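To keep things clear, I will list the structure first and then write my remarks on it.
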Amino acid sequence: MGILALVTDAVSLPIDYDMPPLLEACRTVGITAEVCDWEDGTVDWSRFEAVVFRSPWTWAERQAEFLAFCERVSHVTRLITPMPLVRWALDKRYLADLAAHGVPVIPTTVVAPGSDALAAVRDFLAARPEAREFVVKPTDGCYSKDVQRYQRSLAEPASRHVARLLANGSHVILQPYVESVDRHGETDLTFFDGVYSHAIHKGAMLMPDGTVHVPTLDFRQARDADEDQRAVAAAALAASVAHLGLDLPLVCGRVDLVRGADGSPMVLEMELCEPSLNLTFSEDGALRFAQALAERLKP
């Protein structure tokens, strides 16, 4: 078995809480793993048996550069996350694809660069008279960067936010704010090779006053997912595999769910390329991940 590269970056590694338990689990199952910085131009990627993206989260500021990096690396070694999945999973427009496959998702409107931001926000609110609050987010962000919660009356400030994101070349998502999040938070489910492993509860990140919390460990706690949640998350992963025409289940993935007005689970978002997997909240999660990776590394 060759060497496995665990890809991160210098900024993100200190907040990659999964890396220490994953490295230990890799040693346990006999994987030789090295932590590598995708921004380090001196790395010889051809010497690795395979590459798995763990926390290269600076991609959000340099998406085109990151995708070009992934393409280059894919020509000299094997990406555990194949390129079609990388491109698709880093753009939250995948929510429309999930919905087309019948997966329940938060109602989502996408605004394209070149659109009139104020008109887009007003049209969205007109179509959602029940939405007392709404959320603006880029389709290509992570860690709640550039995400904001707005009162319905704040269409103009929200439109300025949308305009700024559009000017940067991002598509923008508009969604009604799901009020149950304030009471119940979200449930984030982790899967390995399509099989449920564990879940956590995460408290609300977007505050009514506009404060946006960073999802540190303080906002997370272990929580088992119920059968309805597991079924929706599994359906989302199966739809992802079907949509992309992949031959294997995803080696890892996280599906974040919230409760709709009727209490049923729906997808908030997924992390399938470089997910934080909440391994510190599961006794055996890191080992299950390492075992899934070991299966992919078999000749």
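Each residue, glycine too, has its Cβ placed from N, Cα and C.
Quoted from Swiss-Prot, the note on mutagenesis experiment Trp57 to Ala is: Loss of enzyme activity. The 10 Å shell around the Cβ of Trp57 (mutagenesis position) contains 21 further Cβ atoms across the protein chains shown.
Neighbour list (Val178 (ATP binding site), Cβ cut-off 8 Å, at least 6 residues apart, same chain): Ile106, Val258, Arg259, Gly260, Leu268. Per Swiss-Prot, the feature ATP binding site maps to Lys92, Lys137, Ser144, Gln175, Pro176, Val178; the stated evidence is experimental evidence.
Taken from Swiss-Prot, the feature domain 'ATP-grasp' applies to 95-298.
Other C-beta atoms found within 10 angstroms of the C-beta of Cys142 (mutagenesis position) number 24, with every protein chain shown included. Listed in Swiss-Prot is the mutagenesis experiment Cys142 to Ala, annotated as follows: About 80% activity on D-OUS, 40% on D-homocysteine and beta-aminooxy-D-alanine.
In Swiss-Prot, a published mutagenesis experiment is listed as Tyr143 to Ala, annotated About 15% activity on D-OUS, 5% on D-homocysteine and 30% on beta-aminooxy-D-alanine.
In Swiss-Prot, a mutagenesis experiment is listed as Lys202 to Ala, annotated with the note Nearly complete loss of activity on all substrates. Neighbour list (Lys202 (mutagenesis position), Cβ cut-off 8 Å, at least 6 residues apart, same chain): Gly185, Glu186, Thr187, Asp188, Pro215, Phe219, Arg220, Asp256.
What Swiss-Prot says about the mutagenesis result for Pro215 to Ala is this: About 5% activity on D-OUS and beta-aminooxy-D-alanine, nearly complete loss of activity on D-homocysteine. Pro215 (mutagenesis position) carries neither a helix nor a strand DSSP state and counts as coil.
Secondary structure at Arg220 (mutagenesis position), as computed by DSSP, is strand. Looking at Swiss-Prot, you'll find the mutagenesis Arg220 to Ala noted as follows: Nearly complete loss of activity on D-OUS, about 5% activity on D-homocysteine and beta-aminooxy-D-alanine.
Under a cutoff of 8 A between CB atoms, and with a sequence separation of 6+ in the same chain, the neighbours of Arg254 (mutagenesis position) are Asp188, Leu189, Thr190, Phe191, Met270, Glu271, Leu272, Pro275, Ser276, Leu277, Asn278. Swiss-Prot documents Arg254 to Ala as a published mutagenesis change and attaches the note Nearly complete loss of activity on all substrates.
In the three-state DSSP reading, Arg254 (mutagenesis position) counts as strand. The active site annotation in Swiss-Prot covers Arg254 (among others), and the record cites a curator's inference as its basis.
One mutagenesis experiment named in Swiss-Prot is Glu271 to Ala or Gln, and its note says Nearly complete loss of activity on all substrates. Glu271 (mutagenesis position): 18 other CB atoms within 10 A of its CB, across all protein chains.
Under the heading active site, Swiss-Prot lists Glu271 (among others), citing a curator's inference as support.
The mutagenesis experiment Ser276 to Ala is recorded by Swiss-Prot, whose note states: About 5% activity on D-OUS, 50% on D-homocysteine and 20% beta-aminooxy-D-alanine. Around Ser276 (mutagenesis position), taking its Cβ as the centre, 22 other Cβ atoms fall within 10 Å, counting all chains.
Listed recorded positions: Lys92, Lys137, Arg220. The one with the lowest count of other Cβ atoms within 10 Å of its Cβ is Arg220. With all protein chains in the displayed structure included, the most crowded Cβ environment within 10 Å among the recorded positions Pro176, Pro215 is that of Pro176. With respect to their backbone Cα atoms, Ser144 (ATP binding site) and Trp57 (mutagenesis position) stand 12 Å from each other. Separation of the C-alpha atoms of Pro176 (ATP binding site) and Trp57 (mutagenesis position): 26 Å, rounded to the nearest whole number.
Between the two most distant C-alpha atoms of the annotated ATP binders (Lys92, Lys137, Ser144, Gln175, Pro176, Val178) there are 17 Å.
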